[in-house]
Amino acid sequence: MGKRQHQKDKMYITCAEYTHFYGGKKPDLPQTNFRRLPFDHCSLSLQPFVYPVCTPDGIVFDLLNIVPWLKKYGTNPSNGEKLDGRSLIKLNFSKNSEGKYHCPVLFTVFTNNTHIVAVRTTGNVYAYEAVEQLNIKAKNFRDLLTDEPFSRQDIITLQDPTNLDKFNVSNFYHVKNNMKIIDPDEEKAKQDPSYYLKNTNAETRETLQELYKEFKGDEILAATMKAPEKKKVDKLNAAHYSTGKVSASFTSTAMVPETTHEAAAIDEDVLRYQFVKKKGYVRLHTNKGDLNLELHCDLTPKTCENFIRLCKKHYYDGTIFHRSIRNFVIQGGDPTGTGTGGESYWGKPFKDEFRPNLSHTGRGILSMANSGPNSNRSQFFITFRSCAYLDKKHTIFGRVVGGFDVLTAMENVESDPKTDRPKEEIRIDATTVFVDPYEEADAQIAQERKTQLKVAPETKVKSSQPQAGSQGPQTFRQGVGKYINPAATKRAAEEEPSTSATVPMSKKKPSRGFGDFSSW
């Protein structure tokens, strides 16, 4: 290996390397910019034509595309020159049995390499070989199909394989300048998403039709666009933190500018649960007897409110206990009786409320059944014995305080060993709510707000009235020192003794040099 082999290696890309190896502008290659337009395509839409017409120069267009262009621009789309619609010539292409364009005389199929011409007077299209042999060389200038006379100048070249400049799409005037004709019907159709679905099967179309019928996206969007209603903040529901709108408007230009801090409003349920201090009591009337339940409303307020509200709306009336396991639990609260149904009072599952001082210890513990974390609805179960392993899995919200003999009778009913369903129906006929702490909490909150409304005007009146002695000090003149009494300053000056007459001046002792050490 030679020395200094990496001496010319750079830690950066040089200009020459970037130009030749890693990027940079490449030299233009004219042949790569050539885009060939087939002879059977419209020079404006660049799509196969249906009603072909041509200009005196032999540029082919589709009648449905060129007419709107001429109405708007009045120019030739390929070169930008003025063009009159009356100068367009209708072309009559012939097709063979396979549906391909061909010469009606020689029956040669037209390709992109065929020399194609048309007669101006009739619009018939032929291969150049047929016109050259039968018209030009024979000096018989009559149409080969209709026998109509024409001149040498009436022969229009539509395609010459040796001169393809007019078929170069890259040189078209409307392509270079990005000029288009906007069809109102097409623009309206583009607003429908199905416009962009070209190939769909029957199943997809049926699914889309069903989606369009049930789609409520516009309603949801309109609901989200509405400004949320501001909660009324008072002394009871005012949080110790602000809404954060001031800082948000300061850091984001998308927010509406805010300059005043507003206290955030505490959720109404959180406020109500602070006033719930009592237990709730409910009785279940079953076909086996009555069960008296005590609800821990002060510990699990959300779960207990759900149970009490469902009992008050008679949600559990007529439901059965669909699952019973001896020495374990009995479960109910499902209107369908299958163990998979039921809804909460609010129509959606709510969160678990685990408390360390509540455990599945003992007989008659009332707890919520669920299908996983935070999936509580309406189903509940009552334990027949201690089940401590269910702690922190199911929310305990009450216990049985009366009717243990009824609970024993329920346990003695035999169940199907495969499905755990009682062979004899155990049904809840009705429910009775004796104590509802939430009504008392609502009444207490309403009373607190009434007293606040009464106290607020009185405090405003007191604050508006000036208090005794709260007036400003007396002014004696304008400007600096306007509160100073001139008489007080004069009296103080007269009573002040003269220091020059009473205090004697102390005499300085002359210094006598070093002296001796007697004073040391």
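In case you wondered, yes, glycine gets a Cβ from its N, Cα and C as well.
Substitutions noted, but not modelled.
The domain 'U-box' feature in Swiss-Prot is assigned to 35-108. Within the model, the domain 'U-box' (35-108) shows a mean pLDDT value of 93, rounded to a whole number.
Annotation comment: Swiss-Prot describes 278-433 as domain 'PPIase cyclophilin-type'.
Around Tyr389 (mutagenesis position), taking its Cβ as the centre, 8 other Cβ atoms fall within 10 Å, counting all chains. According to Swiss-Prot, the mutagenesis experiment Tyr389 to Trp carries the following note: Gain of a peptidyl-prolyl cis-trans isomerase activity; enables interaction with cyclosporin A.
While the structure shown retains the original residue, Swiss-Prot records the mutagenesis experiment Tyr389 to His with this note: No peptidyl-prolyl cis-trans isomerase activity; enables interaction with cyclosporin A.
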DSSP-derived helix, strand and coil totals, residue by residue, for the domain 'U-box' (35-108): 13 helix, 18 strand, 43 coil
